[in-house]
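What follows is one structure encoded as C-alpha cells, with my remarks underneath.
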Amino acid sequence: DCLGFMRKCIPDNDKCCRPNLVCSRTHKWCKYVF
C-alpha cells in the first residue's frame, strides 16, 4: 500500500506512491522532491 501527496506517513516505514514522493521527516507527510 502506498500514500499520495500530503498524506500522513511514518518516515522509513510508509511508502509514498511515486519515486519522487518522499515521506518528510519534518512534516510527516508525503512530499515531492526534485
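Every residue number used here counts from 1 along the chain in the order it is shown.
A Cβ is built for glycine as well, from the same backbone N, Cα and C atoms used for every other residue.
For all the noted positions, this structure keeps the original residue and models no substitution.
Here Swiss-Prot notes a mutagenesis experiment, Asp1 to Ala, with the remark: Decrease in selectivity for hNav1.7/SCN9A over hNav1.4/SCN4A. No change in activity on hNav1.7/SCN9A and hNav1.5/SCN5A and 1.5-fold increase in activity on hNav1.4/SCN4A. Listed in sequence order, Lys15 are the same-chain residues six or more apart from Asp1 (mutagenesis position) with CB atoms under 8 A from its CB. Under the DSSP three-state reduction, Asp1 (mutagenesis position) is assigned to coil, being neither helix nor strand.
Here the residue is the original one, but Swiss-Prot notes a mutagenesis experiment at this spot, Leu3 to Ala: 5-fold decrease in activity on hNav1.7/SCN9A, no change on hNav1.5/SCN5A and loss of activity on hNav1.4/SCN4A. Around Leu3 (mutagenesis position), taking its Cβ as the centre, 17 other Cβ atoms fall within 10 Å, counting all chains.
One mutagenesis experiment named in Swiss-Prot is Gly4 to Ala, and its note says 3-fold decrease in activity on hNav1.7/SCN9A, no change on hNav1.5/SCN5A and 1.2-fold decrease in activity on hNav1.4/SCN4A.
One mutagenesis experiment named in Swiss-Prot is Arg7 to Ala, and its note says 10-fold decrease in activity on hNav1.7/SCN9A, no change on hNav1.5/SCN5A and loss of activity on hNav1.4/SCN4A. Sequence-distant neighbours of Arg7 (mutagenesis position) (same chain, 6+ residues apart, CB-CB distance under 8 A): Cys16, Trp29, Cys30.
According to Swiss-Prot, the mutagenesis experiment Lys8 to Ala carries this note: 5-fold decrease in activity on hNav1.7/SCN9A, no change on hNav1.5/SCN5A and loss of activity on hNav1.4/SCN4A. Note: Lys8 (mutagenesis position) has non-local neighbours Lys28, Trp29, i.e. same-chain residues 6+ apart with C-beta under 8 A of its own C-beta.
The Cβ of Pro11 (mutagenesis position) has Cys23, Ser24, Arg25, Lys28 as same-chain neighbours under 8 Å, each 6 or more residues away in sequence. Listed in Swiss-Prot is the mutagenesis experiment Pro11 to Ala, annotated as follows: No significant change on hNav1.7/SCN9A, hNav1.5/SCN5A and hNav1.4/SCN4A.
One entry in Swiss-Prot concerns the mutagenesis experiment Asn13 to Ala. Its note says: 2-fold decrease in activity on hNav1.7/SCN9A, no change on hNav1.5/SCN5A and hNav1.4/SCN4A. Residues near Asn13 (mutagenesis position) in space but far in sequence (CB under 8 A, at least 6 apart, same chain), listed by position: Cys23. In the three-state DSSP reading, Asn13 (mutagenesis position) counts as coil.
Its Cβ taken as reference, Lys15 (mutagenesis position) is surrounded by 12 other Cβ atoms within 10 Å in the chains shown. Mutagenesis annotation in Swiss-Prot: Lys15 to Ala, described as 3-fold decrease in activity on hNav1.7/SCN9A, no change on hNav1.5/SCN5A and 1.7-fold decrease in activity on hNav1.4/SCN4A; the structure shown retains the original residue.
Listed in Swiss-Prot is the mutagenesis experiment Pro19 to Ala, annotated as follows: No change in activity on hNav1.7/SCN9A, decrease in activity on hNav1.5/SCN5A, and 1.8-fold increase in activity on hNav1.4/SCN4A. Pro19 (mutagenesis position) falls outside any helix or strand according to DSSP and counts as coil.
Around the Cβ of Asn20 (mutagenesis position), the number of neighbouring Cβ atoms within 10 Å comes to 9. Quoted from Swiss-Prot, the note attached to the mutagenesis of Asn20 to Ala states: 8-fold decrease in activity on hNav1.7/SCN9A, no change on hNav1.5/SCN5A and loss of activity on hNav1.4/SCN4A.
Spatially close to Val22 (mutagenesis position) yet at least six residues away along the chain are Cys16, Cys30, Lys31, Tyr32, Val33, judged by Cβ distances under 8 angstroms. In Swiss-Prot, the entry for mutagenesis Val22 to Ala states: 4-fold decrease in activity on hNav1.7/SCN9A, no change on hNav1.5/SCN5A and 1.4-fold decrease in activity on hNav1.4/SCN4A. The structure shown retains the original residue.
Under 8 Å, Cβ to Cβ, and six or more positions away along its own chain, Thr26 (mutagenesis position) finds no residue. A coil conformation is recorded for Thr26 (mutagenesis position) in the three-state DSSP classification, outside any helix or strand. Among the mutagenesis results in Swiss-Prot, Thr26 to Ala has the note: 3-fold decrease in activity on hNav1.7/SCN9A, no change on hNav1.5/SCN5A and 1.2-fold decrease in activity on hNav1.4/SCN4A. 1200-fold increase in selectivity for hNav1.7/SCN9A over hNav1.4/SCN4A; compound 71. The residue drawn here is the original one.
Here the residue is the original one, but Swiss-Prot notes a mutagenesis experiment at this spot, Tyr32 to Ala: 9-fold decrease in activity on hNav1.7/SCN9A, no change on hNav1.5/SCN5A and loss of activity on hNav1.4/SCN4A. Secondary structure from DSSP puts Tyr32 (mutagenesis position) in a beta strand.
According to Swiss-Prot, the mutagenesis experiment Phe34 to Ala carries this note: 13-fold decrease in activity on hNav1.7/SCN9A, no change on hNav1.5/SCN5A and loss of activity on hNav1.4/SCN4A. In sequence order, Asn20 are the residues of the chain that are 6 or more apart from Phe34 (mutagenesis position) and have a CB within less than 8 Å of its CB.
The Cβ neighbour count for Gly4 (mutagenesis position), using a 10 Å radius over every protein chain in view, is 12.
Within 10 Å of the C-beta atom of Tyr32 (mutagenesis position) sit 12 other C-beta atoms, taking all shown protein chains into account. For Pro19 (mutagenesis position), the count of additional Cβ atoms within 10 Å of its Cβ stands at 7 [all protein chains shown].
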